[in-house]
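Asks: Among the mutagenesis experiments that Swiss-Prot reports, Glu39 to Ala or Gln is described with the note: Abolishes the ability to restore growth, cell division or drug resistance in double mutant. Looking at Swiss-Prot, you'll find the mutagenesis Asp51 to Ala or Asn noted as follows: Abolishes the ability to restore growth, cell division or drug resistance in double mutant.
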Amino acid sequence: MELLTQLLQALWAQDFETLANPSMIGMLYFVLFVILFLENGLLPAAFLPGDSLLVLVGVLIAKGAMGYPQTILLLTVAASLGCWVSYIQGRWLGNTRTVQNWLSHLPAHYHQRAHHLFHKHGLSALLIGRFIAFVRTLLPTIAGLSGLNNARFQFFNWMSGLLWVLILTTLGYMLGKTPVFLKYEDQLMSCLMLLPVVLLVFGLAGSLVVLWKKKYGNRG
């Protein structure tokens with residue numbers, strides 16, 4: 001817990017030298033792995049801010065706090081394994097009360113968007129859906145519910161995971177190298193670190209509102 005606190009303090013202070021410390025960077029990789037795994041894999045964790053975190057990671061790479069190839073590899077594994085768990089939820093646990101309950105608590109428009117993408121584009125929808133919050137968690141579950149072959153799913157799963165991580169991280173890296181960013185580095189870094197927190201709060205609040213409506217809406 002102390003190491004996690006030090007990590008957050010180093011991030012907020014933009015202390016890239018401390019972040020590059022082996023024990024600190026190990027904790028950072030662990031936290032990022034868990035967040036991306038959960039966001040891609042478990043429906044109740046779909047509100048986690050994966051997109052903005054990847055952009056922040058790209059900036060940290062630009063500042064020398066993290067290595068580019070190992071970060072891309074590790075986070076691709078996290079996203080793809082999480083997506084596989086989501087697929088398994090649909091394939092083997094889709095009819096269980098727990099998974100059906102999770103599905104019912106996601107906003108209806110995300111269900112509609114995910115179903116539309118999957119039925120219109122098939123497996124290639126995974127490539128598109130990776131870049132849409134909530135949908136990237138829901139699509140693999142729908143693929144599993146449809147009885148889709150695991151081997152075909154895995155090909156698109158790992159390809160889309162790599163593209164998602166690579167594109168957003170590279171965007172963050174390029175942002176961190178721009179003259180505008182270098183000029184306003186302190187302010188922009190603070191915004192980039194606050195953005196995932198703000199999105200997390202809004203996502204969690206939205207999920208709680210949906211849960212509340214499901215529980216009490218029918219009583220009115």
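Here the Cβ of each residue, glycine as well, is placed from N, Cα and C on the backbone.
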Asks: Would you please pick out, from the mutagenesis positions Glu39, Asp51, the one with the fewest other Cβ atoms within 10 Å of its Cβ?
Replies: Asp51
Asks: Hey, how far is Glu39 (mutagenesis position) from Asp51 (mutagenesis position), Cα to Cα, in Å?
Replies: 10
